[in-house]
Amino acid sequence: MPEIVDTCSLASPASVCRTKHLHLRCSVDFTRRTLTGTAALTVQSQEDNLRSLVLDTKDLTIEKVVINGQEVKYALGERQSYKGSPMEISLPIALSKNQEIVIEISFETSPKSSALQWLTPEQTSGKEHPYLFSQCQAIHCRAILPCQDTPSVKLTYTAEVSVPKELVALMSAIRDGETPDPEDPSRKIYKFIQKVPIPCYLIALVVGALESRQIGPRTLVWSEKEQVEKSAYEFSETESMLKIAEDLGGPYVWGQYDLLVLPPSFPYGGMENPCLTFVTPTLLAGDKSLSNVIAHEISHSWTGNLVTNKTWDHFWLNEGHTVYLERHICGRLFGEKFRHFNALGGWGELQNSVKTFGETHPFTKLVVDLTDIDPDVAYSSVPYEKGFALLFYLEQLLGGPEIFLGFLKAYVEKFSYKSITTDDWKDFLYSYFKDKVDVLNQVDWNAWLYSPGLPPIKPNYDMTLTNACIALSQRWITAKEDDLNSFNATDLKDLSSHQLNEFLAQTLQRAPLPLGHIKRMQEVYNFNAINNSEIRFRWLRLCIQSKWEDAIPLALKMATEQGRMKFTRPLFKDLAAFDKSHDQAVRTYQEHKASMHPVTAMLVGKDLKVD
């Protein structure tokens, strides 16, 4: 079989050598906005007579490379846009197969590192101390330290991080104590250990004025003090979710499961950094209604972090299985009808992505080809929701949830600590269901896996909780001007916040609505007063797409006060598409760009066709 190549990495592939361990020693400089230190990589040759190897780097300054106490020659290659620069290291001795060597690289990051966001004190809740956080997925670890920046290689790590002593450092690892910095009494060194091998996109660091509160036997929630109480309340279901996840996936091997609530510019809903999930503060709805994101990140402890996509072309393996587990966790907590409600909502999100890209766009394929494509640019709900839809369809085809969950647990056990491709997954599916090969052969695999657009088959969904959302949405969509008086606040009295959100999602699919309808909707439902981020996002999109000028400042405010890309990018796009707000949207972006997360700033710039 031909070797799978990771087209997103410039480093030597796993067939040549593998990084087994990283020992990171670094110092965080908030004045210069740099991380300076050494990365000691234990590398194992996978072939005989290995004389040199290549690592990924991006915007790094390399001071020197030392092997066995001796400086060795290295060469930084030409920058290849988003992939960074390959770093070739000459080895002092030729390695034989399985021989290990420790390569110590002294490096410094750039203030513009795409992996890091440096916040001024004014950008924090406490307004007193600066803040730093990393986001390495998919291919930004190379902008922190030289590495084989591919999910096909897994390594353990230890770290020692020096920070100003009034701040706290956390990593995607078990905390291993803190000591005064012997070289600077105004600083402290925090130590970490990660004994489970992980792909380097799961290396994570945060430094800030952080406090914690225990919310479960293996869970602390961390944030600035202003958010700690609210976060502890919002995420109180964490331990019960973990227990259900263990029942579905097998033992939780990571020891601790902490949560970190980041400042508003964090670009994602959550990031499954091991031992320390990162989440957006936009989940703080006050009623635990957005806790499915926690169920999702918990589920990654099995699908993604234990069983990992071998390359980003197979990202759906991480996300489709994780959404499938997430929805089972929520189903166990809130009922099977709720699982189906969320599943159908996900199909709607998939429809939106396919509509946005166009039904023949290659990014709407489940398995993508990222040759010369930045994974950040290809990112969408497709791997999540098309991936989930395939698994949900297979569940129904193969005999129901219990049967398919049996497969999922066996899949996790089979591929734990490994990195795999779609073919590995499919081969195991066929071997697990060897008595149902005829059923599996009914699946149009080429359409599901390799063709663009919506899947060839839509699974069956229980409509119980969705029907009320559709009914109310249809009333608004079909209403004539004379009918608007028939709407009143009691329309919503029996709807949960999840259903209210789905009502808006359904209505948004039919936007624009007549402006009079939107104004009446605000009059009777007072949506402007709702702070639930998912509801507010869809409401403001509906307003802007229906050309309500009064909503422009509200939409601009939401697009800039937080930076979760799920919200910020569509809001900016809608504002730019409305003639009355186009110039203001571009101007607002340009004013905020310097203080935005680097990836968010880049992608919004592309969306708005500026820069």
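Here the Cβ of each residue, glycine as well, is placed from N, Cα and C on the backbone.
Just so you know, the substitutions we noted aren't modelled in this structure.
Taken from Swiss-Prot, the feature active site, proton acceptor covers E297, and the record attributes it to experimental evidence. The active site, proton donor annotation in Swiss-Prot covers Y384, and the record cites experimental evidence as its basis. The peptide binding site annotation in Swiss-Prot covers Q135, C136, Q137, P267, Y268, G269, G270, M271, E272, R564, M565, K566. For H296, H300, E319, the entry in Swiss-Prot reads Zn(2+) binding site. According to Swiss-Prot, the experimentally introduced change Q135 to A or L is described as follows: Srongly increased epoxide hydrolase activity. In Swiss-Prot, the entry for mutagenesis G269 to A states: No loss of activity. The structure shown retains the original residue. Experimental mutagenesis at this site is recorded by Swiss-Prot as E297 to K, annotated: Loss of epoxide hydrolase and aminopeptidase activities. One entry in Swiss-Prot concerns the mutagenesis experiment E319 to A. Its note says: Complete loss of LTA4 hydrolase and peptidase enzyme activities. Among the mutagenesis results in Swiss-Prot, D376 to E has the note: Strongly reduced aminopeptidase activity. Abolishes epoxide hydrolase activity. The residue drawn here is the original one. Record note (Swiss-Prot) on the mutagenesis of K566 to A or M: Strongly reduced affinity for peptide substrates. Reduced epoxide hydrolase and aminopeptidase activity.
Recorded features from Swiss-Prot, shown on the structure.
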{"residue": "Q135", "record": "mutagenesis position", "contacts (Cβ under 8 Å, 6+ apart)": "A115, Q117, A204, F266, P267, Y268, M271, F278, H597, V599"}
{"residue": "Q137", "record": "peptide binding site", "contacts (Cβ under 8 Å, 6+ apart)": "Y201, L202, M271"}
{"residue": "G269", "record": "mutagenesis position", "contacts (Cβ under 8 Å, 6+ apart)": "V279, T280, T282, L283, V293, H296, R564, K566"}
{"residue": "G270", "record": "peptide binding site", "contacts (Cβ under 8 Å, 6+ apart)": "T277, F278, V279, T280, L283, V293, I294, H296, E297"}
{"residue": "E272", "record": "peptide binding site", "contacts (Cβ under 8 Å, 6+ apart)": "L202, E297, H300, S301, G304, N305, T322"}
{"residue": "E319", "record": "mutagenesis position", "contacts (Cβ under 8 Å, 6+ apart)": "G304, P383, Y384, G387"}
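Once Cβ contacts within 10 Å are tallied over all protein chains shown, the mutagenesis positions E297, D376 are led by E297. Excluding the listed site residues H296, H300, E319, the same chain places G270, E272, E297, S299, T303, G304, N318, T322, V323, L325, E326, Y384 with Cβ atoms within 8 Å of the centre of the Zn(2+) site Cβ atoms.
Within 10 Å of the Cβ of Y268 (peptide binding site) there are 22 other Cβ atoms, across all protein chains. In the three-state DSSP assignment, the secondary structure recorded for M565 (peptide binding site) is helix.
Between the CA atoms of M565 (peptide binding site) and D376 (mutagenesis position) there is a gap of 11 Å.
Around the Cβ of Y384 (active site, proton donor), the number of neighbouring Cβ atoms within 10 Å comes to 23. Secondary structure at Q137 (peptide binding site), taken from DSSP and collapsed to helix, strand or coil, is coil.
Under the DSSP three-state reduction, H300 (Zn(2+) binding site) is assigned to coil, being neither helix nor strand. Other Cβ atoms within 10 Å of the Cβ of K566 (mutagenesis position), summed over all protein chains shown, number 17. DSSP classifies E272 (peptide binding site) as coil under the three-state reduction.
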